[in-house]
Every structure is written in C-alpha cells, then in structure tokens.
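Working notes, beginning with the structure itself.
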Amino acid sequence: MLGHLVGLVKVRVVRGVNLAVRDLRSSDPYVIVRMGKQKLKTRVIKKTTNPEWNDELTLSIEDPAVPVRLEVYDKDTFIDDAMGNAELDIRPLVEVVKMKIEGVADNTVVKKVVPNRQNCLAEESTIYISEGKVKQDVVLRLRDVECGEIELQLQWVDIPGSKGV
C-alpha cells in the first residue's frame, strides 16, 4: 500500500465559530473528517457553539483530486444532530509541494486561494512555507445549516520511500 501513497496531510481542526445551536441554547460539537475511505474524528467539546479543538488528524493521500469532507455533529444520547458540512480541495496545497521551494524566509506566502461558488472557503486561504513545511490556513463556511465556520490548518508531510507528488 505504501507505494500508492503520495504523502500525508496533517489536518489540525483548530476551532468552530458560531456553530448552530442543536440542544437547549447550545451544542456538543465534534467534527468528522473524511477523504475517500478514511474517516477521522475530533473529540466532543461540551456545551458550546465556539469549540476550540486543536485536534490533529492525519490523512494518507493517494489521490489529491479527492476532496477532504468535513461533517460537524452535535453529540446526543441517541442520534447525533447534523450541524453542517464542507469540502476542501487539497490540490492547491499539492501544487505548492510540487514546487519544492527551499531557502525562503519563514511564513513566506506562496499561493492564495480565493473563495468562490465552487468552494466552501469563508475567506481567502493562504498557502505558505513555515519551518521548511508547506502549510495552509483555511476557514470553511458550513453548508446545509443556518450558520457556522470551521478553522483548519493543513500541513503536508512527505513519506520517505514514497513516489511523492
């Protein structure tokens, strides 16, 4: 299987902002991150619509064209309530990785991705080099819900011995 991987993406689910209320005056939110058959989950943060997760989840990348999908839920005793979803295209991040940029100052911005009708970006997303790593800061507007945004930070990780991107 390792031969098919092109790299890893560390997805830091930083926080939720103004998430929907699904319980009495609040929610107990968590995020599921999916890519292809992979499914990862943050911890549940109790009684808040502005959770601070800072949970780091790692996705194995085989095909960068497959979008990363986020689903936000309110943890309940019986059935968890949906609190919105979003998709993220990681191809812009991979394009910067392919440039193999070296020797630049920390936090040098290499690319910006602007919000449009084809993506879930709430604001411009920057891809930059930090400590020799390619990173991307993202704020996603949740769909299929009245309100809410999720802040992420992505970081590309090369796999020694893989074919790379």
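Residue numbers in this text run from 1 along the chain shown.
Even glycines carry a Cβ here, placed using N, Cα and C.
Don't expect the noted substitutions in this model, because it carries the original residues.
Here is what Swiss-Prot records for this protein:
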BINDING   R22, D23, D74, D76, D81  Ca(2+) 1 binding site
BINDING   D23, D28, D74, K75, D76  Ca(2+) 2 binding site
DOMAIN    1-105  domain 'C2'
MUTAGEN   L8 to A  Abolishes binding to YCHF1, but no effect on phospholipid binding; when associated with A-5; A-58 and A-60
MUTAGEN   K39 to A  Abolishes binding to YCHF1, and partial loss of phospholipid binding; when associated with A-37; A-41 and A-43
MUTAGEN   R43 to A  Abolishes binding to YCHF1, and partial loss of phospholipid binding; when associated with A-37; A-39 and A-41
MUTAGEN   T58 to A  Abolishes binding to YCHF1, but no effect on phospholipid binding; when associated with A-5; A-8 and A-60
MUTAGEN   R117 to A  Abolishes phospholipid binding, but no effect on binding to YCHF1; when associated with A-119; A-123 and A-124
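Everything Swiss-Prot records as a feature, shown here on the structure.
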| residue | record | contacts (Cβ under 8 Å, 6+ apart) |
| --- | --- | --- |
| L8 | mutagenesis position | T58, L59, S60, I61, W156, V157, I159 |
| R22 | Ca(2+) 1 binding site | D74, D76, D81, M83 |
| D23 | Ca(2+) 1 binding site | D74, D76 |
| D28 | Ca(2+) 2 binding site | V44, I45, K46, K47, T48, D74, K75, D76 |
| K39 | mutagenesis position | I32, V33 |
| R43 | mutagenesis position | Y30, W53, D55 |
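Within 10 Å of the C-beta atom of D74 (Ca(2+) 1 binding site) sit 21 other C-beta atoms, taking all shown protein chains into account. Those residues of the chain, other than D23, D28, D74, K75, D76, with a C-beta within 8 angstroms of the mean position of the Ca(2+) 2 site C-beta atoms are R22, S27, P29, V44, Y73, D80, D81. Cβ proximity to the Ca(2+) 1 site centre (mean Cβ of R22, D23, D74, D76, D81, cutoff 8 Å) flags the following additional same-chain residues: S27, D28, Y73, K75, D80, M83. Restricting the average to the domain 'C2' (1-105) gives a pLDDT of 94. Within the group of recorded positions (K75, R117), the Cβ with the highest number of other Cβ atoms inside 10 Å belongs to K75.
Packing around T58 (mutagenesis position) is summarised by its Cβ count: 13 other Cβ atoms lie within 10 angstroms of its Cβ, all protein chains included.
When the binding-site residues D76, D81 are compared by the number of other C-beta atoms lying within 10 angstroms of their own C-beta, D76 comes out lowest.
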